[in-house]
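What Swiss-Prot says about this protein:
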type	residues	note
DOMAIN	1-111	domain 'Dynamin-type G'
BINDING	Ser44	GTP binding site
VARIANT	Ser78 to Leu	In strain: Isolate SIM7
VARIANT	Glu146 to Asp	In strain: Isolate SIM1, Isolate SIM3 and Isolate SIM6
VARIANT	Tyr150 to Phe	In strain: Isolate SIM3 and Isolate SIM6
VARIANT	Gly195 to Ser	In strain: Isolate SIM3, Isolate SIM6 and Isolate SIM7
VARIANT	Leu232 to Met	In strain: Isolate SIM3, Isolate SIM6 and Isolate SIM7
VARIANT	Ser285 to Ala	In strain: Isolate SIM3, Isolate SIM6 and Isolate SIM7
VARIANT	Pro304 to Leu	In strain: Isolate SIM7
VARIANT	Met355 to Ile	In strain: Isolate SIM1, Isolate SIM3 and Isolate SIM6
Amino acid sequence: SSMEPEMEQKVKDQHMERCVNLLVDELGVYSTAQEAWERIYHVSALEALHIRNGHIKNPSAQTKERYQEFLRFENDFSNCLAVSALKTKFGPHLLSAQKILNQLKSTLISPFIEKVSRLIDENKERRANLNAEIEEWELEMQDEREDLQYCFEELTEMTQRLGRCVLNDQIKTLIPSAVLSFSHPFHPEFPAQIGQYQRSLCAHLDNLLEDRVLQCLSIPLQRKILDMEKELGLQITEKSCDWQLIYGLDCQSYMSDFQPDLRFRFSLGFTALWHRLEGNLPLHSSPFRTQKLRNGHKKCLPLPPLVHGNHWQMLESLVKSKGSLGTVLLGAMAIRSFNWPIVMILGGLVGSFYMYEYAAWTTAAQERSFKSQYSRLLQQRLRTDVQQTVSGFELQLRQHLAKVRNCWEAQSNETLNDLNVRTAELTKQIQSMEVLQLSLKKFRDKGQLLASRL
């Protein structure tokens, strides 16, 4: 009882002893009396309730002691409930969560981090290889661009050299033979028929010269260009295979003012002999002769004329006069210089030769004369346009080579752009993988922190 302190302490000791025996000896909850002593409480629940409700204004010392014991009981009881709950319910869940975290770390997060790291390294290596390939491709493009320029210059020089050679050769050899072998009805007595003959001859020469130039110049150039395109790796199209130089020859335009001279001319006539003599003998306007100086150069000195200029003018007027005065004077000089029989024999020979040439001056001979005059004039005029024609060939070649260059540049830039696109895609993949790797590492760190807290 609370009114008898001695009895209260005695009863308390008895209860303490009985409870210790119960907990240690009978129940075996604790192994020592000290542990059991700490779990024995002497409290009054009603008294503690009154104190908390404020019914006891001035509690005694024993009341305060019992209230403190009750507070210790509440604290130990709540801790016991918490420990019991952890052991019976929350403990297995915490262990299961910790096990799941460890499994996630070992089977998912760590391998995933390693996989992402390996992919990042592989993509970085691949990007480095692509960058090296881009640099190598740019250097290769520069080298190929220089080689292409050199090849273009070589083809241009070849076109100039071969074109000039082919044209001169065709003008020198093909035109005379082609004109001579041309066969078409020839009627010199009809001017309209001569014009038709000339137009047919021009068309024949146009086709023949164009075909020869195509075979000798265009086809070799086309083969070299195709070989160059194959070396550059360009796609050979039908347009590239069909390319050829355009050589539009129009002989009719060159010979539009051609007027053939089909009159009979005696080869031993005075005019013919005069032209031959005029071409062989140096006149007062003859070419200059050269004299070598001490310094190695040559000095031009005029050749002295065999006959004075005044004498040539007199002879020319006599020979070329339309009257018979020249013939009479020359005949008188011949009779005076030679005997009559010799003059008659020479006259007979000259007359016989004249009759032979006049009889041989047939339509075929006139056609040969026409072809000879036509061939000489056409050769002369074509030679003057050789350089202009070669320049036209060069311009066509440069235009085609410019198209080849543009095609090569487009293909090279397409390859370079493809490499740059692949590099950019790898860079994006690397960045996204790095972000993923960082997130995985954060999750791993949070999991480790949660596992340590559990």
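Each residue's number is its place along the chain shown, starting with 1.
Quick reminder: no glycine exception, Cβ is built from N, Cα and C everywhere.
Swiss-Prot feature annotations superimposed on the structure.
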{"residue": "Ser44", "record": "GTP binding site", "Cβ neighbours (10 Å)": "15"}
{"residue": "Ser78", "record": "variant position", "Cβ neighbours (10 Å)": "10"}
{"residue": "Glu146", "record": "variant position", "Cβ neighbours (10 Å)": "10"}
{"residue": "Tyr150", "record": "variant position", "Cβ neighbours (10 Å)": "10"}
{"residue": "Gly195", "record": "variant position", "Cβ neighbours (10 Å)": "10"}
{"residue": "Leu232", "record": "variant position", "Cβ neighbours (10 Å)": "17"}
{"residue": "Met355", "record": "variant position", "Cβ neighbours (10 Å)": "10"}
DSSP three-state assignment (helix, strand or coil) for Ser44 (GTP binding site): coil
Local confidence of the prediction over the domain 'Dynamin-type G' (1-111), expressed as mean pLDDT: 79
When distances run from the Cα of Ser78 (variant position) to each of the variant positions Glu146, Leu232, Met355, the nearest one: Leu232
Top Cα neighbour of Leu232 (variant position) in the set of variant positions Tyr150, Gly195, Met355: Tyr150
Which recorded positions sit within 10 Å of Gly195 (variant position) - Cα, from Ser44, Glu146, Tyr150, Met355: none
Tally of DSSP helical, extended and coil residues in the domain 'Dynamin-type G' (1-111): 88 helix, 0 strand, 23 coil
Reduced DSSP assignment, Tyr150 (variant position): helix
